[in-house]
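S.K.: Right, I'll just put the structure down here and ask away after.
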Amino acid sequence: MALGFFCLAIFLYLSLDPDSGYTSASAAASGKEGVEITYGSAIKLMHEKTKFRLHSHDVPYGSGSGQQSVTGFPGVVDSNSYWIVKPVPGTTEKQGDAVKSGATIRLQHMKTRKWLHSHLHASPISGNLEVSCFGDDTNSDTGDHWKLIIEGSGKTWKQDQRVRLQHIDTSGYLHSHDKKYQRIAGGQQEVCGIREKKADNIWLAAEGVYLPLNESSK
């Protein structure tokens, strides 16, 4: 099992590092619609309205929690925009299983290993719910839990499918808008949580390495 995870880590590193010279078949094929998103896949989430990618880097907020900041990034080619889809602890889902509508999931930032997180701190620009990155491989709590809501009739999450992510603890939807930072993350836009359903909290899975679907999930 440990060897398998080590091999996966090497595969993801070679596939996703723009300086490595390698391109995975899964990443190259990810432009077609209908690819199943499975637990263990490393994906980019695109904000539907602005086309910015969900992004994080090792820069803390200067207000609120002071935790690692989360932003919307305008470019496509940036390894700080990859997130690994993980189940929550105590569930039966395993790597390669399909992600079902209504599932509670976690998103782990691939570069820093922290979890997409939210809480009641105010976001820096709009004063909505702050969204941050927090924890590590061995530290995670319910502040990292998000409910996947598929827009429409789909039962499992697929690439290019319109989805919302609702934070379990605060009920806020993962949200972004064209309000941009001027200093530390100049040109990047605010990501926050809001409790109202709006067009600005729709996301789509875009580029990534999509792990094959387990036979038991087909």
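In case you wondered, yes, glycine gets a Cβ from its N, Cα and C as well.
Nothing has been swapped: the model has the original residues at all the noted spots.
What Swiss-Prot shows for this protein is this:
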- 34-88: domain 'MIR 1' (DOMAIN)
- 96-151: domain 'MIR 2' (DOMAIN)
- 154-208: domain 'MIR 3' (DOMAIN)
- Gly64 to Asp: In sdf2-3; decreased response to the PAMP elf18 (MUTAGEN)
S.K.: Validating a neighbour-count step here. Other CB atoms within 10 A of the CB of Gly64 (mutagenesis position): how many?
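M.R.: The Cβ of Gly64 (mutagenesis position) has 18 Cβ neighbours within 10 Å.
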S.K.: When the pLDDT values for the domain 'MIR 2' (96-151) are averaged, what is the result?
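M.R.: Average per-residue pLDDT within the domain 'MIR 2' (96-151): 98.
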S.K.: Just give the helix, strand and coil counts over the domain 'MIR 3' (154-208), going by DSSP.
M.R.: 3 helix, 27 strand, 25 coil
S.K.: Based on DSSP, name the secondary structure state of Gly64 (mutagenesis position): helix, strand or coil.
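M.R.: For Gly64 (mutagenesis position) - judged by DSSP and reduced to three states - the answer is coil.
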